[in-house]
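**Q** Swiss-Prot lists Arg130 with the feature N-acetylneuraminate binding site. In Swiss-Prot, a natural variant is listed as Ile196 to Val, annotated with the note In strain: DBA/2J and BXSB. Quoted from Swiss-Prot, the note on natural variant Arg279 to Gln is: In strain: BXSB. Looking at Swiss-Prot, you'll find the natural variant Thr386 to Ile noted as follows: In strain: BXSB. Annotation of the natural variant Pro393 to His in Swiss-Prot: In strain: BXSB; the original residue is retained in the structure shown. Annotated domain 'Ig-like C2-type 4' per Swiss-Prot: 440-521, in sequence order. Positions annotated as domain 'Ig-like C2-type 5' by Swiss-Prot: 526-603. What Swiss-Prot lists as domain 'Ig-like C2-type 6' is 614-697. Record note (Swiss-Prot) on the natural variant Thr793 to Met: In strain: DBA/2J. The note that Swiss-Prot attaches to the natural variant Thr796 to Ala is: In strain: DBA/2J; BXSB and MRL/MpJ. Among the sequence features in Swiss-Prot, the natural variant Ser814 to Thr is noted as follows: In strain: BXSB and MRL/MpJ.
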Amino acid sequence: MRVHYLWLLLILGHVASARYSSANDWTVDHPQTLFAWEGACIRIPCKYKTPLPKARLDNILLFQNYEFDKATKKFTGTVLYNATKTEKDPESELYLSKQGRVTFLGNRIDNCTLKIHPIRANDSGNLGLRMTAGTERWMEPIHLNVSEKPFQPYIQMPSEIRESQSVTLTCGLNFSCFGYDILLKWFLEDSEITSITSSVTSITSSVTSSIKNVYTESKLTFQPKWTDHGKSVKCQVQHSSKVLSERTVRLDVKYTPKLEIKVNPTEVEKNNSVTMTCRVNSSNPKLRTVAVSWFKDGRPLEDQELEQEQQMSKLILHSVTKDMRGKYRCQASNDIGPGESEEVELTVHYAPEPSRVHIYPSPAEEGQSVELICESLASPSATNYTWYHNRKPIPGDTQEKLRIPKVSPWHAGNYSCLAENRLGHGKIDQEAKLDVHYAPKAVTTVIQSFTPILEGDSVTLVCRYNSSNPDVTSYRWNPQGSGSVLKPGVLRIQKVTWDSMPVSCAACNHKCSWALPVILNVHYAPRDVKVLKVSPASEIRAGQRVLLQCDFAESNPAEVRFFWKKNGSLVQEGRYLSFGSVSPEDSGNYNCMVNNSIGETLSQAWNLQVLYAPRRLRVSISPGDHVMEGKKATLSCESDANPPISQYTWFDSSGQDLHSSGQKLRLEPLEVQHTGSYRCKGTNGIGTGESPPSTLTVYYSPETIGKRVALGLGFCLTICILAIWGMKIQKKWKQNRSQQGLQENSSGQSFFVRNKKARRTPLSEGPQSQGCYNPAMDDTVSYAILRFPESDTHNTGDAGTPATQAPPPNNSDSVTYSVIQKRPMGDYENVNPSCPEDESIHYSELVQFGAGKRPQAKEDVDYVTLKH
């Protein structure tokens, strides 16, 4: 309990000390005095800082004519504004912005700016701004100066204003309030200055509203003239185009003395007198003493008669000479500096002085424009001039300048002039020489060689000219490097070519003049001989008409003859070579030859290519037309065609397409079946040609022959064995025959039929086929069964109906017929048999045992042929 009491005492002591020190810790900044007038507004810029860094305003009051009540220890007075933080939004930064005429523009942190609108005259005096932040409180006095009428602006001027020096005037008003705008305008002698002119440099306006000052300013920067001295400058305050107040000041412009000079008379004849006066018209500050200085052509005058009077000075010139002509001015000084008068020119009249001539340009180039000027001092100026060329008058030219538009060599010479005015004429002082430069004249190139000039000869040329100013210093030749220079102006050309270009020379001083080109006229044999095809326009085909022309580019002399050669042999003479119907045999290399009296020239060979369809086709067989089977054979289709054959087609002896499009047909490996005739067909862009047939014979190899011989021997051995067995069977048959004769009622019979088969005649050899017929290819075994009809008792229905036909009781009631045809031995397809064909054996057997009636049935015959 005691500890808590000690802590409470410490907290109360801290609060008390904070209250006691709060008066020293508040900081409030605002303008010391604010100015306004009845009906305007006042904006009070204000910044504050509470004793506690994070403290915020809880309450703000604005009192008018406030007092402190010592009894209640509170401030009393008219409350113009009272705002307290709201319970709904205690953290808000702004209070209620406006109460009556007062608007709070600050916040709860550091801004206490206020605005009173409209302001009243009775608002003058002190306002009290009461601010509370927690336990901290503060009363800040604010002084207002409100007048019933708008007060005048102030104008700040520099201490001294000088003419032509830039100065700045400042018009200010200790007033600025947003929502009540004012304008500051400048006037010079009641004329508003609205824009930048030659004398007005700038007009700037600014508004300042800070915690230190509140004012509106306008600055006028200009360069005053001396005539602006004493003029009024006015600054006017306006609101909504209404003049509120104004202030006027007078300009005190300091300037140098302003002088006026007069000459009487300004034009005087030689030896007369002249009086000049200089008057001081104005000066600020004024001249202490009149001390006037005189100047002629910018130089001070000395030892002249002067008369000084108040504010005036006189200069008297006696017995005026021409040297006294010129420009005069006077000068006087004050504390600012010297002032000068304008210049006046004194003219002294006299007769022309001796003249001289100036030539422009000199020396002159031929063709240039030349101007000659006659220089003769005179006053008044000379009105008439007489020009002389080589001391002879030039009629028609009476001006000061003599102009020659295009000078030529004959214009060269000495020139002089004579000037004249109303006081008399002058004299000729000295002559001027006109020197006209021109390039060499009449330049020519001369050939100093024998003519005619032949190709390969040497030629000498000389460059000559008529006149030149200045003299010729060098020569040039065109084309450059065409020869060697023997000496200046002489050129030697070694081995002149047939196409030598024309040669010209130039003689040069500071300019070059070229001679006309001289043609060497070199004689030479015909050049660039060539063969031209006149017709046809496109490719040449057999049967067309062809016309060739012999052409050449150059020939000197021009008379020529033409000759034609084919493959080096002379064909005919003439410019044209014609083929009525060209053939392949006309193909070859053609040259045309052109000759003149100098020599002959042969053209390059021109190849005449005649296009024609394939011809002379034939089939060549490699390695030969008789080839053993198993090897390979290559058939080539040889032809004559232009252009070459692009597609080949091969056919066999039967005319069948072998589907080979190449020039060569390869057969590998060869078989006997490849034997036959072959032909080829070739096609190019012109047409198609076909070869006659060529025969290829393929014979058996020894291996094949051996195999077939062995097969034949085996077959013969088989026949012999069968023959032996046949004899045995025959013998057996003869034995059984006697027994069969005893059986009369027997219907069975057995017999052999021998049938000799005629051998097919071998085919004759031909180019398409070789060999003979081979019976072994037709080996057959024939077999037949003859069934006997059944007895009549069983023939109750259709014999062909399977339902009523009963099978025979046994297989003995049948007839068997067979043919055995033996395979021939040693028979080959392409070898004739060495012995006749063995005959075939036919065997049949008819057997029927038992007695009784035959069953009546439809006789059936089954016949079977077996081939192997």
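Each Cβ is built from the backbone N, Cα and C atoms, and glycine gets one as well.
In this structure the noted substitutions are not present, so the sites keep their original residues.
Quick one: where do these features end up spatially?
**A** For the recorded site, Arg130 (N-acetylneuraminate binding site), the DSSP three-state label reads strand. Around the Cβ of Arg130 (N-acetylneuraminate binding site), 20 further Cβ atoms fall within 10 Å across all displayed protein chains.
Cβ neighbour count for Ile196 (variant position) (all protein chains, 10 Å cutoff from its Cβ): 12.
In this view, Arg279 (variant position) is surrounded by 19 other Cβ atoms within 10 Å of its Cβ, with every protein chain counted.
Cβ contacts within 10 Å of Thr386 (variant position), excluding its own Cβ and spanning all protein chains shown: 18. Annotation note: Thr386 (variant position) sits in a strand segment as assigned by DSSP.
For Pro393 (variant position), the same-chain residues 6+ apart in sequence whose C-beta sits under 8 angstroms from its C-beta are Thr386, Trp387.
Mean per-residue pLDDT, taken over the domain 'Ig-like C2-type 4' (440-521), amounts to 91.
Residues of the domain 'Ig-like C2-type 5' (526-603) grouped by DSSP class, helix first, strand second and coil last, total 3 helix, 44 strand, 31 coil.
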**Q** For Arg279 (variant position), which of the three DSSP-derived states applies: helix, strand, or coil?
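**A** For Arg279 (variant position) - judged by DSSP and reduced to three states - the answer is strand.
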**Q** Taking just the CA atoms, what is the gap between Ile196 (variant position) and Arg279 (variant position) in Å?
**A** 35
**Q** Does DSSP give Pro393 (variant position) helix, strand or coil?
**A** strand
